[in-house]
Amino acid sequence: MKAFILAAGSGERLEPITHTRPKAFVPILSKPLIEYQIEYLRKCGIRDITVIVSSKNKEYFEKKLKEISIVTQKDDIKGTGAAILSAKFNDEALIIYGDLFFSNEKEICNIITLKENAIIGVKVSNPKDYGVLVLDNQNNLSKIIEKPEIPPSNLINAGIYKLNSDIFTYLDKISISERGELELTDAINLMAKDHRVKVIEYEGYWMDIGKPWNIIDVNKWALDNLVFSQNLGNVEDNVKIKGKVIIEEDAEIKSGTYIEGPVYIGKGSEIGPNSYLRPYTILVEKNKIGASVEVKESVIMEGSKIPHLSYVGDSVIAEDVNFGAGTLIANLRFDEKEVKVNVKGKRISSGRRKLGAFIGGHVRTGINVTILPGVKIGAYARIYPGAVVNRDVGYGEFFKV
């Protein structure tokens, strides 16, 4: 069977992290999201895997996924339905959205054995944010209702389908949606009127990485469930390690450092002297956390450096960021209300009382910079010394206030 991973989306909701990488390459501990998907497909015996990408990101995917077929979605039409039109299969195929993390392959291995079309559903606590599955009295799909104000159930579309080539007939029958996209779910709703579409409920951990703080959520789950304590690096005397801590190859932990797990320290990272890593610190690879730096519940990506006298809490920092001395990220409002973040032009609540900042790749801050809760700083931005960053900063912007 063929499998198609739909990864042509712009990743706008995950900005500024996606200013410099497709969302399929958001890291989960040491591996990008898409590598977990490919691994699970191969465990189910699927070898013919194609990733549907945008023309903008094709070169990035080809460089990173050398053994996987890469196909470009046409630029004139957006949406998951348009991505399927770029896929070519004559019999049947497995379709997976490229921004999903799921904890095991069991239901995928199950769904590909079915004779009929099928969709995987998953139960969530916030169904009105997703497409909700409506079932008939035989537990087959009746229809998918997108983001209903009053959801009929908490079983939602998990973004994993097994479809035969009839789907192309139904894609030809639908129109562009109100948001300007050709929607795969519209075609599936038509298909469900004519053919049985079986619903399989997913029972493991599932996460749609659709908002910047979901990067923290999924990494926390992975740290709790996918790895075990190990030390493959070099730890100097007078280092205190407490709880579950993973130290990868060529990492160096210098004297006076206190590490309170669970913590993940990626390959080639340098910690200390006298650093404090608190629970759910994830350092992806070749990071530097220097003297008198405290990090808590944050994902810090490849090559980023926080050399001295800084605090980072509940934040996501993309690759090759460098903080000047005394850079502080605040993660709690004075009124202790939930932190709001601008996502795709709308200011929404994160549902978190503690949330720091989201820093794009290659950002530089001067000394004594303060960044307020929920702020996003675009890739390649420069923050001048002494600035208090109280609003979002754009891609490449120089912020002086």
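Cβ from N, Cα, C; glycine included.
Unsubstituted: the structure retains its original residues.
What you see is a predicted model, and the numbers here were worked out from it, not measured in a lab.
Positions annotated as ribonucleoside 5'-triphosphate binding site by Swiss-Prot: ALA8, GLY9, SER10, GLY11, GLU12, ARG13, GLN73, GLY79. The local packing around ALA8 (ribonucleoside 5'-triphosphate binding site), expressed as other Cβ atoms within 10 Å of its Cβ over all shown chains, amounts to 28.
What Swiss-Prot records for THR80, TYR97, GLY131, GLU146, ASN157 is N-acetyl-alpha-D-glucosamine 1-phosphate binding site. Within 10 Å of the C-beta of THR80 (mutagenesis position) there are 23 other C-beta atoms, taking all protein chains into account. Under the DSSP three-state reduction, THR80 (mutagenesis position) is assigned to helix.
Quoted from Swiss-Prot for the published mutagenesis THR80 to Asn: Loss of GlcNAc-1-P UTase activity; when associated with V-97.
Under its mutagenesis annotations, Swiss-Prot gives THR80 to Phe or Ile the following note: Loss of both GlcNAc-1-P UTase and Glc-1-P UTase activities.
Record note (Swiss-Prot), mutagenesis THR80 to Asn or Ser: Strong increase in GlcNAc-1-P UTase activity and decrease in Glc-1-P UTase activity. The unchanged residue is displayed.
Annotation of the published mutagenesis TYR97 to Cys, Glu, Pro, Arg or Trp in Swiss-Prot: Decreases GlcNAc-1-P UTase and Glc-1-P UTase activities; the original residue is retained in the structure shown. Proximity of TYR97 (mutagenesis position) to non-local residues of its own chain (separation of 6 or more, Cβ distance below 8 Å) is seen for ILE5, LEU6, THR80, GLY159, ILE160, ASP208, given in sequence order.
Here the residue is the original one, but Swiss-Prot notes a mutagenesis experiment at this spot, TYR97 to Val: Loss of GlcNAc-1-P UTase activity; when associated with N-80. In the three-state DSSP scheme, TYR97 (mutagenesis position) falls into the strand class.
The note that Swiss-Prot attaches to the published mutagenesis TYR97 to Ala, Asp, Phe, Gly, Ile, Lys, Thr or Val is: Increases GlcNAc-1-P UTase activity. Decreases Glc-1-P UTase activity.
Record note (Swiss-Prot), mutagenesis TYR97 to His, Leu, Met, Asn, Gln or Ser: Increases GlcNAc-1-P UTase and Glc-1-P UTase activities. The unchanged residue is displayed.
Among the mutagenesis experiments that Swiss-Prot reports, GLU146 to Ala, Cys, Phe, Gly, Ile, Lys, Leu, Met, Pro, Gln, Arg, Val, Trp or Tyr is described with the note: Loss of both GlcNAc-1-P UTase and Glc-1-P UTase activities. Other C-beta atoms found within 10 angstroms of the C-beta of GLU146 (mutagenesis position) number 15, with every protein chain shown included. GLU146 (mutagenesis position) carries a strand DSSP state (E or B).
One mutagenesis experiment named in Swiss-Prot is HIS308 to Ala, and its note says Strong decrease in GalN-1-P AcTase activity and almost loss of GlcN-1-P AcTase activity. Less than 8 angstroms from the CB of HIS308 (mutagenesis position) sit GLY290, ALA291, SER292, VAL293, ALA325, each of them six or more residues away in the same chain.
Cβ-based neighbour count (10 Å, all protein chains) for TYR311 (mutagenesis position) stands at 20. Experimental mutagenesis at this site is recorded by Swiss-Prot as TYR311 to Ala, annotated: Strong decrease in GalN-1-P AcTase activity and increase in GlcN-1-P AcTase activity.
Mutagenesis annotation in Swiss-Prot: ASN331 to Ala, described as Strong decrease in GalN-1-P AcTase activity and decrease in GlcN-1-P AcTase activity; the structure shown retains the original residue. The 10 Å shell around the Cβ of ASN331 (mutagenesis position) contains 24 further Cβ atoms across the protein chains shown.
Listed in Swiss-Prot is the mutagenesis experiment LYS337 to Ala, annotated as follows: Slight decrease in GalN-1-P AcTase activity and increase in GlcN-1-P AcTase activity. For LYS337 (mutagenesis position), the same-chain residues 6+ apart in sequence whose C-beta sits under 8 angstroms from its C-beta are ARG353.
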Near-site residues: N-acetyl-alpha-D-glucosamine 1-phosphate, ref THR80, TYR97, GLY131, GLU146, ASN157, CB cutoff 8 A to centroid: TYR130, ILE144, GLY159, GLU183, LEU184, THR185
GLU12 (ribonucleoside 5'-triphosphate binding site) in three-state DSSP notation: helix
Which of SER10, GLN73, ASN157, the listed binding-site residues, has fewest other Cβ atoms within 10 Å: SER10
